[in-house]
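Visitor: My questions all concern the structure below.
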Amino acid sequence: MFLLLRFVLVSCIIGSLGFDNPPTNVVSHLNGDWFLFGDSRSDCNHVVNTNPRNYSYMDLNPALCDSGKISSKAGNSIFRSFHFTDFYNYTGEGQQIIFYEGVNFTPYHAFKCTTSGSNDIWMQNKGLFYTQVYKNMAVYRSLTFVNVPYVYNGSAQSTALCKSGSLVLNNPAYIAREANFGDYYYKVEADFYLSGCDEYIVPLCIFNGKFLSNTKYYDDSQYYFNKDTGVIYGLNSTETITTGFDFNCHYLVLPSGNYLAISNELLLTVPTKAICLNKRKDFTPVQVVDSRWNNARQSDNMTAVACQPPYCYFRNSTTNYVGVYDINHGDAGFTSILSGLLYDSPCFSQQGVFRYDNVSSVWPLYSYGRCPTAADINTPDVPICVYDPLPLILLGILLGVAVIIIVVLLLYFMVDNGTRLHDA
C-alpha cells in the first residue's frame, strides 16, 4: 500500500513540474526491425547520382541512407509500379512498416484509359489498392513484386489499350481480339499461375459502362477461377453510361495456385504482376506519411482514405508542402515527421508517437507497444493524476477483505482469551 501511494505521489509531483509526454507527430519504431517504402523524398541513390551531396532534396535524414531499411525510387510509387510499364521493384521486410510514397500518381498526372475516361475512377482505384497494401502489411513482414506467368492459346497478343501521357498500363494485360472474331461478343480464357509467396495482391478490372466499338456497345465481364479450390472471383459491368467511365479495379488477395482468367464479353484481361506477401507476423499497424505536392499542383487524399485504424496510423503536416531544394522537395514539416526514424519509441497511437511509457497528457487511442497507463491532467493550480481505476478498485477490495479478516481474528482471540480467564 505504501509503495502504491508513493508511486501516485511521485507521478503527481512529475505532473506538477509539467511533464506531459504528449503524442508527437512523427513516424518511428519500437526497435531496429523496421522498413520504409518511398520515392524521391527518401531516395538516397537519386541524391548521390543526380544531386551529389545535396541532401536538401530529401525529407529523410541522410544518416539513415546506409541503414539498409529503405526501398525508394524517384518518380515512382508502389501503385505506379504495380499497374504500369514505369516499374521499380519495391522490396523490403520488417516488423514495423512505414510508407511515404504515392504522390507520383495523382490528379496532377490526369491519367485515364481513354480520351472519354475518368481520372476520378483511377483515384478510386488508388485508394482501394493502398487499402489492401496497408491492411496486409500489418500482418506480413515482406513485400516485393513478382511477375505472373500466363498462357493464352490464341494467336492474338497483348495490346496497349490503356495509356495516357507517359503511362502505359501493362497490369492487367489486355489480350487483343482474334482476327476471326467479327465483334467482341465472344468467350476467351487464359491460364495464369501464382507460386512462391504466402499470398498475392492481384488486380481484377473491368470497364464499368457501355463500351462503344464500331457502333456496338459492350458490357465488360471478367472472372478469375481457382482451378485448385473451385473458388471464382468476378466482375460484371453494371453501369449504363456511355462516357465518363473508366477501368474499375478490385484488388484481390489470393493464395498460390493455378488460375483461369475468363472473359465473356469485350477483351480478356490477365494479371502480369502481383504484390508478393511473405512471412506472417503478429499484428503491427503500419505508418503512412501523407504524400502530396506543393499546392501549385493538384494532389489527392487516397492514402489517407486507405489508412485507417486499427491497421494504420496516418501522419501529416498542417501546412503546405514548401521544399528548400524546390517547392516539391525538402519540406521542413515532413522532414520533422520523418525525424522520428532516428530513434526508438515505446508507444504508437492514432494521435501520434509517445516518447515515454509512464504518464501522458493524452490517452492513446488504438495504441500499440508499451503505452502510458496514466493520464496526467493539470488544472491551473492543482495537479490531478487520473489512473485506470480497475487496479485501484481491486486493491481496495483486497484491502477491505484483509481488514475484515484481521477484525474477525482479533475478536476471536479476545473472546477466547476472556473465556479462558473466566474458567481460571
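Glycine is no exception: its Cβ is also placed from the backbone N, Cα and C atoms.
Original residues only.
It should be emphasised that the depicted structure is a prediction, and the values quoted were computed from it without experimental measurement.
Quick paste from Swiss-Prot:
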type	residues	note
MUTAGEN	SER40 to Ala	Loss of enzyme activity
ACT_SITE	SER40	active site, nucleophile
MUTAGEN	TYR184 to Ala	Decreased receptor binding
MUTAGEN	PHE211 to Ala	Loss of receptor binding
MUTAGEN	LEU266 to Ala	Loss of receptor binding; when associated with A-267
MUTAGEN	LEU267 to Ala	Loss of receptor binding; when associated with A-266
ACT_SITE	ASP326	active site, charge relay system
ACT_SITE	HIS329	active site, charge relay system
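Surface or core, plus neighbours and distances: that's what I need for these features.
Guide: Sequence-distant neighbours of SER40 (mutagenesis position): residues of the same chain at least 6 apart with a C-beta under 8 Å from its C-beta are HIS46, TYR57, MET58, SER72, LYS73, ALA74, GLY75, HIS329.
When secondary structure is read from DSSP and collapsed to three states, SER40 (mutagenesis position) falls in the helix class.
Take the CB of TYR184 (mutagenesis position) and look out to 10 A: across all protein chains shown you find 18 other CB atoms.
In this structure, PHE211 (mutagenesis position) is part of a beta strand by DSSP. In the shown protein chains, 20 other C-beta atoms lie within 10 A of the C-beta of PHE211 (mutagenesis position).
In the three-state DSSP scheme, LEU266 (mutagenesis position) is classed as coil.
Mapped onto three states, the DSSP output places ASP326 (active site, charge relay system) in strand.
Residue environment of HIS329 (active site, charge relay system) contains 20 other Cβ atoms, counted within 10 Å of its Cβ in all protein chains.
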Visitor: Please report the Cα separation of LEU266 (mutagenesis position) and TYR184 (mutagenesis position) in Å, rounded to an integer.
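Guide: Pair distance, Cα basis, whole Å: 5 Å.
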Visitor: Cα-Cα, whole number of Å: LEU267 (mutagenesis position) versus TYR184 (mutagenesis position)?
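Guide: One finds 7 Å between the Cα atoms of these residues.
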Visitor: Going along the chain, which residues six or more apart from ASP326 (active site, charge relay system) have their CB under 8 A from its CB?
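Guide: Looking at Cβ-Cβ distances below 8 Å from ASP326 (active site, charge relay system), excluding near sequence neighbours, one finds none.
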Visitor: Taking the Cα atoms as reference points, how far is PHE211 (mutagenesis position) from TYR184 (mutagenesis position) in Å?
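Guide: On Cα coordinates alone, these residues lie 10 Å apart.
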Visitor: Just counting, how many other CB atoms are there within 10 A of the CB of LEU266 (mutagenesis position)?
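Guide: Counting Cβ neighbours of LEU266 (mutagenesis position) within 10 Å gives 23.
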Visitor: Report, as a single number, how many Cβ atoms besides its own are within 10 Å of the Cβ of LEU267 (mutagenesis position).
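Guide: Excluding its own Cβ, LEU267 (mutagenesis position) sees 23 Cβ atoms within 10 Å.
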